[in-house]
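J.: Have a look at this one before I ask anything.
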Amino acid sequence: MDELAFGEAALEQTLAEMCELDTAVLNDIEDMLQLINNQDSDFPGLFDAPYAGGETGDTGPSSPGANSPESFSSASLASSLEAFLGGPKVTPAPLSPPPSAPAALKMYPSVSPFSPGPGIKEEPVPLTILQPAAPQPSPGTLLPPSFPAPPVQLSPAPVLGYSSLPSGFSGTLPGNTQQPPSSLPLAPAPGVLPTPALHTQVQSLASQQPLPASAAPRTNTVTSQVQQVPVVLQPHFIKADSLLLTAVKTDAGATVKTAGISTLAPGTAVQAGPLQTLVSGGTILATVPLVVDTDKLPIHRLAAGSKALGSAQSRGEKRTAHNAIEKRYRSSINDKIVELKDLVVGTEAKLNKSAVLRKAIDYIRFLQHSNQKLKQENLTLRSAHKSKSLKDLVSACGSGGGTDVSMEGMKPEVVETLTPPPSDAGSPSQSSPLSFGSRASSSGGSDSEPDSPAFEDSQVKAQRLPSHSRGMLDRSRLALCVLAFLCLTCNPLASLFGWGILTPSDATGTHRSSGRSMLEAESRDGSNWTQWLLPPLVWLANGLLVLACLALLFVYGEPVTRPHSGPAVHFWRHRKQADLDLARGDFPQAAQQLWLALQALGRPLPTSNLDLACSLLWNLIRHLLQRLWVGRWLAGQAGGLLRDRGLRKDARASARDAAVVYHKLHQLHAMGKYTGGHLAASNLALSALNLAECAGDAISMATLAEIYVAAALRVKTSLPRALHFLTRFFLSSARQACLAQSGSVPLAMQWLCHPVGHRFFVDGDWAVHGAPPESLYSVAGNPVDPLAQVTRLFREHLLERALNCIAQPSPGAADGDREFSDALGYLQLLNSCSDAAGAPACSFSVSSSMAATTGPDPVAKWWASLTAVVIHWLRRDEEAAERLYPLVEHIPQVLQDTERPLPRAALYSFKAARALLDHRKVESSPASLAICEKASGYLRDSLASTPTGSSIDKAMQLLLCDLLLVARTSLWQRQQSPASVQVAHGTSNGPQASALELRGFQHDLSSLRRLAQSFRPAMRRVFLHEATARLMAGASPARTHQLLDRSLRRRAGSSGKGGTTAELEPRPTWREHTEALLLASCYLPPAFLSAPGQRMSMLAEAARTVEKLGDHRLLLDCQQMLLRLGGGTTVTSS
């Protein structure tokens, strides 16, 4: 390290001597700068040339300003500085070259930048002030001098090559500086520092240690605090003989280059302020305040306050940036999920993110599975073709269609993959694991997809089918039928042949009118041989003409679609798309796809009334011909009489496919999903039926039976009542079709073979609706199958019949147990129908029949089990009831979610009756009564919510209300002493019921009275339960006897006078009669009994009735009471 040329003592002495001069000079400079800043117009020549320089550059001697004539001499300035400092200047080699990036510095055009002249020597000393930045003024604004309150503190900093600074401090723009970012506000340095403060700072430099020799050359660093603004200052020491004061306005748009600053990293952001000048002892010190970004300074030079403020700002900025990134990230995810939803389920669907991702995963798995099947099929077809020789392939192509693979022989899943459907934005997938309400497909924005990859290598090129394979239109068919009918009725050939034979004779007679009559007679005798030969020839010609017409209609007029041909590919494509649309619920689009599928098969639907009439007439004629087996045999020869067996098989398969599509369109029409009148629907039904019969063994018997039943539905719906006998014919054909092949009827149609179901279908008053109403007693089946809706109506009919057997049995029932046995029979049939019918469990596929898409109906099964349990309780068959407890305890979820209170009333009534009818409990627990009260509350809510409900609702409400009353009565009777004791002692009534039990009984009785106002059969139970309530309350027995007498006498006079009155008032049943006898014999006082032995006779009659009803436990009780009354004798039934 080189020795310094001066010491600290010399610097302090020099500064002390010049203190007074410095103070005076600084005051003058401040006044002059104030005058210049406030009145620029008073010095017009000061900002003119040669001071006005428009360019910026280095502040060294090479600057353009050095050539100005009014510049100071650099040599004189250097000599003065050396004389002043007292030693030569040592300039070591720089450690590293400074960066050359310019800093933003803009000069006013009227002010020339300060440039040292030849006699002026410039020494840049960078000073770094490390404080947080303050707001930055706009460029080009002239800043007035500011005088901060606190003095500027200059930290000790080593100065290389100088003993001290003469006065003031100055700075210039360092090289390679940049404007700080807009997010980091900077404040300008003060324009002019106060003289005392500046003088104090300069004096404090004398006590600092010099820099070591290894420091950067010509570089000094001074740390200060000026209004919390980071400033980099580089001083210029100027010595002149005369005082020259200049002030230069700077701007951020200009750039100033310097040699470099060792304490600043390259790229430091700076800000230029107004140029400041300081004159002291003939030396001019020009300074330019700069603003330096604190982030570019060394960490160890940052002040504590700067660190705290900088870290707070950094955290806020990082948090803001993090939030912005997170927002963009979430927005990107949401956009992609929305796009994925549009691809998977379409734009109309509303799903959450989880459901969209789940469906996308399911569809991806489906695509992977499909690709796997396609690869396997491709390998199979490749191996099949490789096994054939070239000769076989050529011969197969020459024979026509030899390489076609039968569509019927393939597996269903292979057929599905061979002709994939078109994919649109909302289509679901073919067989998603979520079954068919949640299927999805990928969106391609196009109407169709390319053919399946399974045919890329093995599919035979579609051959151009012959014209006869395309089929005939229905108008042409009807014209041929009319021609054949005319040939059989009008016999035009006979007239034609007769005219041809008689023409020669007539001609000869005309030319020989004057001839002899004997010759004419001879000529006529010669033509007699044609008279007996002409009729057979004419009829033979007519027969041949009719056979030709039939052959054209059935054999050569039927369109035959060969597998893998162009029409077949289009057909399967539209059919699979129709399956997807049906699964998605887009029924109009599905009908459109089915229409296109029929058009691809060469069977377009009629588009005008004339076409519709022709098509309907042709289908009627064809069905009549097929009933005669002529049309069916001819249809079996479709494609040509001399064709091979493979073509006939393809013809049957084509007829099967067309029949299935016609059948599905008919179902859509029946459910209101396809437009058209009754004639169009009848035409669809007949077309499906005729083609299904022509398909032969190519169609399954279940599908054929379903088509027959659909035709019977159409007869019942569209035809007048006089033609409803055709319904029986079609149902019989369906049953024969099933029994002929397998000997069994599909589960979904077994109820049609039952007498009750057959009678309901033929004679029932029902109708198929497009939007069936919601029901509590059965779930809806396939929404596009009318037979499923009829089956649902039949299940509800069975439940209603079972309830009516209890509520209003037939008046001619001689057997008392018949009402219960009939009800249990209906319920058993309902259980079997519920096991085989319900919501679809497979698919909505066009080819799927009802037999393959049925499932259990848990709702109907639950109601049937509940009703059966109540009937077993009324019969006092507790063992049979206990077997059904598990089925009733688990209520279906559909009934739990409903808002109607009737299912909850049924469930709590079952629980309450189960607790109260338990004969092992003599006393009632509060919990049992609480459940009973809850059931009563739900029942009252049900009566209030459905004042005009259906008959099945009222029958179920009557059953539940009667069950609660019977359960309360049974509990009260168990709490009584034995009836024999009461009778022996002649008591009139037993102990009364508690207030809680009596209040609950009155509430249920009020519900029964309210129900009886709209449901007449409930009136019988009102009389009996009202008499029971009076007995429980201990009321006057007179009114009780009248109420019991109504139930006793109505049974005796079954055909009494006033038949109209008897019909209006419902007749009591055997069960009600028995209950009235027991109540009268056990609880009425002896005064109300007409004869002494009447009580015993009443008990004997009750015992006989109970025996008919099958209540063995009550029969045993009656016999015990008779034993006590008769003194050891028993009374049996006679």
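Positions of Cβ are set from backbone N, Cα and C atoms, glycine also.
The domain 'bHLH' annotation in Swiss-Prot covers 317-367. Mutagenesis annotation in Swiss-Prot: Ser331 to Ala, described as Weakly affects phosphorylation by SIK1; the structure shown retains the original residue. Here the residue is the original one, but Swiss-Prot notes a mutagenesis experiment at this spot, Ser332 to Ala: Weakly affects phosphorylation by SIK1. One mutagenesis experiment named in Swiss-Prot is Ser354 to Ala, and its note says Does not affect AMPK-mediated phosphorylation. Record note (Swiss-Prot), mutagenesis Ser389 to Ala: Abolishes AMPK-mediated phosphorylation. The unchanged residue is displayed. Experimental mutagenesis at this site is recorded by Swiss-Prot as Ser395 to Ala, annotated: Strongly impairs affects phosphorylation by SIK1.
Show me how these features fit into the structure around them.
T.: Cβ contacts within 10 Å of Ser331 (mutagenesis position), excluding its own Cβ and spanning all protein chains shown: 10.
DSSP assigns Ser332 (mutagenesis position) to a helix in the three-state reduction. Proximity of Ser332 (mutagenesis position) to non-local residues of its own chain (separation of 6 or more, Cβ distance below 8 Å) is seen for none.
Long-range Cβ proximity for Ser354 (mutagenesis position), meaning a same-chain Cβ under 8 A and a gap of 6 or more residues, is found for none.
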J.: What mean pLDDT does the predicted model reach across the domain 'bHLH' (317-367)?
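T.: Mean model confidence (pLDDT) across the domain 'bHLH' (317-367) is 86.
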